[in-house]
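To start, the structure itself, in structure tokens.
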Amino acid sequence: MNNNDIEYNAPSEIKYIDVVNTYDLEEEASKVVPHGGFNYIAGASGDEWTKRANDRAWKHKLLYPRLAQDVEAPDTSTEILGHKIKAPFIMAPIAAHGLAHTTKEAGTARAVSEFGTIMSISAYSGATFEEISEGLNGGPRWFQIYMAKDDQQNRDILDEAKSDGATAIILTADSTVSGNRDRDVKNKFVYPFGMPIVQRYLRGTAEGMSLNNIYGASKQKISPRDIEEIAGHSGLPVFVKGIQHPEDADMAIKRGASGIWVSNHGARQLYEAPGSFDTLPAIAERVNKRVPIVFDSGVRRGEHVAKALASGADVVALGRPVLFGLALGGWQGAYSVLDYFQKDLTRVMQLTGSQNVEDLKGLDLFDNPYGYEY
């Protein structure tokens, strides 16, 4: 999409979809989402090596089948920060759901609420707090902040999020500038609609702006003090998102973080960074259960959820697959994806002898000496 486009025609159909696997959803979504919007959602930095590394990293550790473990009807439910959720996954904060469907974040929110897990609301949402809240219908929500340069604007946004019902804040700290996203550059991509939550600090509403313009209006000089100030002002638990190094996890906890979010931003930021799953074990070891860990980047199967939990995560966050489901069927399509993950995880739990989520966290993994080519 470019500035000459008059109208962005996102899909609008609402229907449940059949999900065989989430990889196929990407190709299906490419047929219904406008070219620029699809490539914004699906794309990553550079030639997308790190996106491929996110997928290949799962092959570095394998699951042992376990026999005669006295397991039947595994229980996928768990709890994080006092929220009981149906399965150990939540919705990741993603900008601009309206690229995938006309219902925007409100559609995703309804799917998340109907399923029974937590919605992470992005500051770069194309919908208002009120619209998203209507979709959630009382369901739990966390709020992800991209910081403004003006601290008072940050405080105002945090106050609004808290008034809206947010029970935790996610500080995305890995995006002080945009990654070099080749697809968006080639497409001359600009956002076709506004970002009402952060338009107060943009030079405009975000409509017609590029990602570089938007990141340029946000705070680049994020410091440990910002973690302290967000926690102190909001009075809410703060997750620091974008952690890929154990020392950063340790710093965040010491400066007041109540949770660590292991993520490489879906491979959309630093090019030639490690596959996100490869970084998780060392971070979990350093965290040593002091605070909960959320993991994202590359989760596509029930096996991936199981491996992440066995490697130290408490829950995982789902991103692109849910948006592809939204594109293909609105809230019902997004719900179908969440339902697929639960059913796939239940199957994995049965085959690994895991009656509940705590059993998953205790699984031993096989270190694959052959790597991806095994």
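Any Cβ shown, glycine's included, is placed from N, Cα and C.
If you look for the noted substitutions, you won't find them, since the model keeps the original residues.
When other Cβ atoms within 10 Å of the Cβ of His265 (active site, proton acceptor) are tallied across all protein chains shown, the result is 23. Positions annotated as active site, proton acceptor by Swiss-Prot: His265.
Long-range C-beta contacts of Tyr146 (pyruvate binding site), restricted to its own chain and to partners at least six residues apart, with a cutoff below 8 Å, comprise Ala123, Tyr124, Thr172, Ser175, Val198, Tyr215, Ser218, Lys219. What Swiss-Prot lists as pyruvate binding site is Tyr40, Tyr146, Arg181, Tyr215, His265, Arg268, and the listing cites experimental evidence.
As annotated by Swiss-Prot, FMN binding site applies to Pro93, Ile94, Ala95, Ser122, Gln144, Thr172, Lys241, Ser263, Asp296, Ser297, Gly298, Val299, Arg300, Arg320. If you take the C-beta of Asp296 (FMN binding site) and look for same-chain residues 6 or more apart in sequence within under 8 angstroms, you find Ala92, Trp261, Val262, Ser263, Gly266, Ser276, Val316, Ala317, Leu318, Gly319.
For 14-370, the entry in Swiss-Prot reads domain 'FMN hydroxy acid dehydrogenase'.
For the mutagenesis of Ala95 to Gly, Swiss-Prot gives this note: The mutant is three-fold more reactive towards DCIP than O2 as the electron acceptor, whereas wild-type under the same conditions is 14-fold more reactive towards O2 than DCIP. Substituted 1,4-benzoquinones are up to five-fold better electron acceptors for reaction with this mutant than wild-type. The structure shown keeps the original residue. Around Ala95 (mutagenesis position), the same-chain residues six or more apart in sequence whose CB sits under 8 Å from its CB are Ser122, Tyr124, Ser125, Gly126, Met195, listed in sequence order. In the three-state DSSP assignment, the secondary structure recorded for Ala95 (mutagenesis position) is coil.
Remark: Tyr191 (mutagenesis position) has Ala96, Gly126, Ala206, Glu207, Gly208, Met209, Ser210, Ile214 as non-local neighbours, by Cβ distance under 8 Å and separation of at least 6 in sequence. One mutagenesis experiment catalogued in Swiss-Prot, Tyr191 to Ala, is accompanied by this note: 18-fold decrease in activity and 92-fold decrease in affinity for (L)-lactate.
Listed in Swiss-Prot as a mutagenesis experiment, Tyr191 to Phe is described as follows: 4-fold decrease in activity and 6-fold increase in affinity for (L)-lactate.
In this structure, Tyr191 (mutagenesis position) belongs to neither helix nor strand by DSSP; it is coil. For the mutagenesis experiment Tyr191 to Leu, the note given by Swiss-Prot reads: 12-fold decrease in activity and 3-fold decrease in affinity for (L)-lactate.
In three-state terms derived from DSSP, Tyr215 (mutagenesis position) belongs to a helical segment. Around the Cβ of Tyr215 (mutagenesis position), 17 further Cβ atoms fall within 10 Å across all displayed protein chains. For the published mutagenesis Tyr215 to Phe, Swiss-Prot gives the following note: No significant change in catalytic efficiency, with a 4-fold decrease in activity and a 4-fold increase in affinity for (L)-lactate. Affects the pyruvate release rate.
Experimental mutagenesis at this site is recorded by Swiss-Prot as Tyr215 to His, annotated: 18-fold decrease in the catalytic efficiency. The catalytic reduction of FMN is affected more strongly (33-fold decrease) than the pyruvate release (5.4-fold decrease).
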Would you kindly give the Cα-Cα distance separating His265 (active site, proton acceptor) and Gln144 (FMN binding site), rounded to the nearest Å?
13
Close binding-site residues near His265 (active site, proton acceptor), where close means Cα within 10 Å, chosen from Arg181, Lys241, Arg300:
Lys241
Just the number: how many Å between the Cα atoms of Gly298 (FMN binding site) and Tyr40 (pyruvate binding site)?
16
Per-residue pLDDT averaged over the domain 'FMN hydroxy acid dehydrogenase' (14-370) comes to what?
97
Report the largest Cα to Cα distance, in Å and rounded to a whole number, among the residues Tyr40, Tyr146, Arg181, Tyr215, His265, Arg268 that the record lists as binding pyruvate.
19
